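Report on the following structure.
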Amino acid sequence: MGTEARAGRRQLLVFTSVVLSSLALGRGAVYTSEPDVRVPEDKPAKLSCSYSGFSNPRVEWKFAHGDITSLVCYKNKITASYADRVTFSHSGITFHSVTRKDTGTYTCMVSDDGGNTYGEVSVQLTVLVPPSKPTVHIPSSATIGSRAVLTCSEKDGSPPSEYYWFKDGVRMPLEPKGNRAFSNSSYSLNEKTGELVFDPVSAWDTGEYTCEAQNGYGMPMRSEAVRMEAAELNVGGIVAAVLVTLILLGFLILGIWFAYRRGYFDRTKKGTSSKKVIYSQPAARSEGEFRQTSSFLV
């Protein structure tokens, strides 16, 4: 209880200092009683915004999340895209039922009609959604000495989930060298992205791997277990493949040489250069006239 009381006193001091400094500078004061709001999905949410020092205040609310920006309230009225689920009051805006898409930063902007006085404050809304079952990509085999990447992700958790890896049911530490059970392995683990990288892969890395997603809300979710085998490079198989390729190439060269010795290529050449003879019938000729009309074309 003492901690809550101290936090309340700090909040009151901040509010008082904001109001006094704004009045001293001749500006309006805009503040919120709860700058960080966390609400489960499908529940109502109140975003507070209070102000003072405005003769005729005009209130607007803006929403921003990543590249998305939209206007929730304009000139003290909720915009059409939010009208069916948000209400406006002079103390803030209220969502009747929030969805995960409502997560983001809401800025309350207050000005007077003349535009001489202006102030704003931001409220972070986080819609709480438990994580779903994560999807993993784990190679079934990895060559010892190479680099292997295992990934884990899920799309529903809000706030975003953190990811923890397990090998044969034992949670993998961030620093393998500091743990006796994992000191023979060399890997890096990113709990934010869910990526597990072995570099290089060792024989000890053979085992069943699972990934767990958790975000502090709802139950943690685990993936299916997938086994990864760490194996030596199959040098014998590579050598055998090279030998088979060389033998086949040798048979091909021998076949071409045999066909050449048998004269198959010469016969083909002679067949394509054989002569053609065309005979034409002699035309009728008049008496006393002799003309050669038969011709041979070679």
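A Cβ is built for glycine as well, from the same backbone N, Cα and C atoms used for every other residue.
Those substitutions? Not in this structure, it's all original residues.
The domain 'Ig-like V-type 1' annotation in Swiss-Prot covers 29-126.
What Swiss-Prot lists as domain 'Ig-like V-type 2' is 134-227.
Taken residue by residue with DSSP, Asp42 (mutagenesis position) is part of neither helix nor strand, so it is coil. Sequence-distant neighbours of Asp42 (mutagenesis position) (same chain, six or more apart, CB under 8 Å from its CB) are Ser97, Val98, Thr99, listed in sequence order. Here Swiss-Prot notes a mutagenesis experiment, Asp42 to Asn, with the remark: 60% loss of FCV capsid binding.
Counting every protein chain shown, the Cβ of Lys43 (mutagenesis position) has 12 other Cβ atoms within 10 Å. Quoted from Swiss-Prot, the note on mutagenesis experiment Lys43 to Asn is: 80% loss of FCV capsid binding.
Swiss-Prot gives this note for the published mutagenesis Ser97 to Ala: 50% loss of FCV capsid binding. Note on Ser97 (mutagenesis position): other Cβ atoms within 10 Å of its Cβ, all shown chains, come to 12.
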From the DSSP assignment alone, can you count helix, strand and coil residues within the domain 'Ig-like V-type 2' (134-227)?
9 helix, 41 strand, 44 coil
